[in-house]
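Heads up: the structure comes next, in structure tokens.
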Amino acid sequence: MGDWAQLAQSVILGLIFSYLLAKLISIVVTFKEDNLSLTRHPEESQLEIKPEGVDSRRLDSSCGGFGGEADSLVAEQGSSRSDSVAGDDSEEDDDWEGVESTELDEAFSAATLFVTTAAADRLSQKVPSDVQQQLYGLYKIATEGPCTAPQPSALKMTARAKWQAWQKLGAMPPEEAMEKYIEIVTQLYPTWLDGGVKAGSRGGDDAASNSRGTMGPVFSSLVYDEESENELKIDAIHGFAREGEVENLLKSIESGIPVNARDSEGRTPLHWAIDRGHLNIAKVLVDKNADVNAKDNEGQTPLHYAVVCDREAIAEFLVKQNANTAAKDEDGNSPLDLCESDWPWIRDSAKQAD
């Protein structure tokens, strides 16, 4: 009886082992078959699954010569092999683009460093203002993209010019902006690369951050920093008019400082008072015989300023003081031309003048 029990047990174990072995073989066969089939991810492109034991470099080759199992794979997948090769080429192109982009970034950084170093050098050639503005616009596009900053006041000439240079470039690609920036620098300084490398080894970030001079703060923001820009030089009397300091203003005039003294932009204290909206200062200056028709370097009078800044009370005061409503600036515009507000009195004044 005991022998029969052992025999039955052996048979059962044998059956179990046979079942497991058959299952294992089935899994292996299924796995191999899966390796030879094409799978597709719902959100990704076709993937080429290669069978075990086949050299992947051979499957990626554009040549023939596949045998046996490899030939069967190509027949099943159709054009998937060519897609895979195209994908590999695309990845290689991306790699090259990355290298080119890095080289362009480095060249652009070297160019900007050279420009800031040249700007700090007073012996360097003077760059025309229109070129400065163009460089500024290209720099902003390359580093920040399209202009989204609000338009500065018309009275902030430098800031407005920079904003316009940036804004007119629209959605120019940063890479194109970098290339054009480098091109302009090369036109200005054909040997800039040698100088740029030397400057980089000497100055570094300090040279860039402290640069001022002919180029001005070319890479600064649009904030019009009147106290730090070397482009604008004002005397104390202009500062008092700008800040509305009546007592100090009167002391300056009484000490002999001309009431129509001009700053580096041709502005008088009256221009500054109106720019900041100080009607009381304007009245003090006019009382001290300030010229209500004085023109700055752009040909604009205090009335131009009042109209552009939409300061009706000051504009009306100036007109009553015989300010010329028809005075033309360098662009050929009079205060009347620039007036966008509905001020009947300024129209009536212009008619009376005619």
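If you go along the chain as it appears here, the first residue is 1 and each next one adds 1.
In case you wondered, yes, glycine gets a Cβ from its N, Cα and C as well.
Since we're looking at a predicted model, the values are computed, not measured.
Per Swiss-Prot, acyl-CoA binding site is recorded for Tyr136, Gly137, Leu138, Tyr139, Lys140, Lys162, Tyr181. In the three-state DSSP scheme, Lys140 (acyl-CoA binding site) is classed as helix.
Annotation comment: Swiss-Prot describes 104-194 as domain 'ACB'. Sorting the domain 'ACB' (104-194) by DSSP state (H, G, I as helix; E, B as strand; all else coil) yields 62 helix, 0 strand, 29 coil.
In Swiss-Prot, a mutagenesis experiment is listed as Tyr136 to Ala, annotated with the note Loss of palmitoyl-CoA-binding activity.
For Ala142 (mutagenesis position), the count of additional Cβ atoms within 10 Å of its Cβ stands at 24 [all protein chains shown]. According to Swiss-Prot, the mutagenesis experiment Ala142 to Asp carries the following note: Slight increase of palmitoyl-CoA-binding activity.
Quoting Swiss-Prot on the mutagenesis of Lys162 to Ala: Loss of palmitoyl-CoA-binding activity.
Its own atom aside, the Cβ of Trp163 (mutagenesis position) has 21 Cβ atoms within 10 angstroms in the protein chains shown. Under the heading of mutagenesis, Swiss-Prot lists Trp163 to Ala and annotates it as follows: Normal palmitoyl-CoA-binding activity.
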Lys162, Trp163, Tyr181 filtered to the recorded positions whose C-alpha is within 10 Å of Ala142 (mutagenesis position): Tyr181
Candidates Tyr136, Lys162, Trp163 (mutagenesis positions) - the one closest to Tyr181 (acyl-CoA binding site) by CA: Tyr136
When distances run from the Cα of Trp163 (mutagenesis position) to each of the binding-site residues Gly137, Leu138, Tyr139, Lys140, the nearest one: Gly137
Overall pLDDT for the domain 'ACB' (104-194), taken as the rounded mean: 82
Spatial neighbours of Lys162 (mutagenesis position) among the recorded positions Tyr136, Gly137, Tyr139 [C-alpha, 10 Å]: Tyr136, Gly137
